[in-house]
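Mind having a look at this structure? Questions to follow.
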Amino acid sequence: MSSISNVYHDYSSFSNATTFSQVYQNFNQLDNLNVFEKLWGSYYYYMANDLFATGLLFFLTHEIFYFGRCLPWAIIDRIPYFRKWKIQDEKIPSDKEQWECLKSVLTSHFLVEAFPIWFFHPLCQKIGISYQVPFPKITDMLIQWAVFFVLEDTWHYWFHRGLHYGVFYKYIHKQHHRYAAPFGLAAEYAHPVEVALLGLGTVGIPIVWCLITGNLHLFTVSIWIILRLFQAVDAHSGYEFPWSLHNFLPFWAGADHHDEHHHYFIGGYSSSFRWWDFILDTEAGPKAKKGREDKVKQNVEKLQKKNL
């Protein structure tokens, strides 16, 4: 029996269950749990093997939500009506490009990313990441997701910027820049070393958080990974809509920020936010270049006036 049953002191009212539906009916008797907690508890109880349950959960979560988020963008690429919002409207990914990208991403998922997933549950037990029910308070999870976004963005900025130097770009990061006009599926089209390095920011930051605070739930990590997947896919979508998030949150990076990075190959190294590129003057594109040139010109003029 799965150790999730240890959360409760009395299972005398539970009937013998052989199907997931029957297990859920048992958990449905517990009034102190919401529907998501009941589903979560039922899943672990039914699987009866926490290591396998966590590994399968994370693998399926990654596959379902990554490709599920890519699919709408692939459909939009085939509908001419949306071209007016396509940032590089003359560069629509062909079926061949989509297929080649899909094969590479699937290979990476099964041969690079799938293997370490099965070690995550023992790590959870080792450092104290909870997977029991009930879940933490929503306010706690919101704070943690916000912190993870900020810290991951910092990790991504510096390591992504580092991958644009010399041999790191030539032998590792160049693969990701095969598509000068990105599309959703290309979000995880990358060299295995890059997948591991940048992925470490997504997974490693929650681990460090738990080591420091001792307060983290596996459900929080699961939702964080989904949010990060959505952010990455949307940033590579190649579309800028009037309702895009950065039009309401100016510091959010969004597709236009990352599209310019792919178009011009340098600058725009952040993942979720714009502040690192703004502070360190590494924004991409002609507008940013002109801004830097104007700034240099102004500084020269000030210096000349000072020396008169």
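From the backbone N, Cα and C atoms, a Cβ is placed for every residue, glycine too.
Annotations for this protein, taken from Swiss-Prot, read as follows:
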type	residues	note
DOMAIN	145-282	domain 'Fatty acid hydroxylase'
MUTAGEN	Asn247 to Asp	Leads to temperature-sensitive (ts) conditional lethality
Helix, strand, coil residue numbers for the domain 'Fatty acid hydroxylase' (145-282) per DSSP?
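DSSP classes over the domain 'Fatty acid hydroxylase' (145-282) add up to 94 helix, 4 strand, 40 coil.
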Other than its own, how many Cβ atoms are within 10 Å of the Cβ belonging to Asn247 (mutagenesis position)?
13
On the 0 to 100 pLDDT scale, where does the domain 'Fatty acid hydroxylase' (145-282) sit on average?
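Value for the domain 'Fatty acid hydroxylase' (145-282), mean pLDDT as a whole number: 96.
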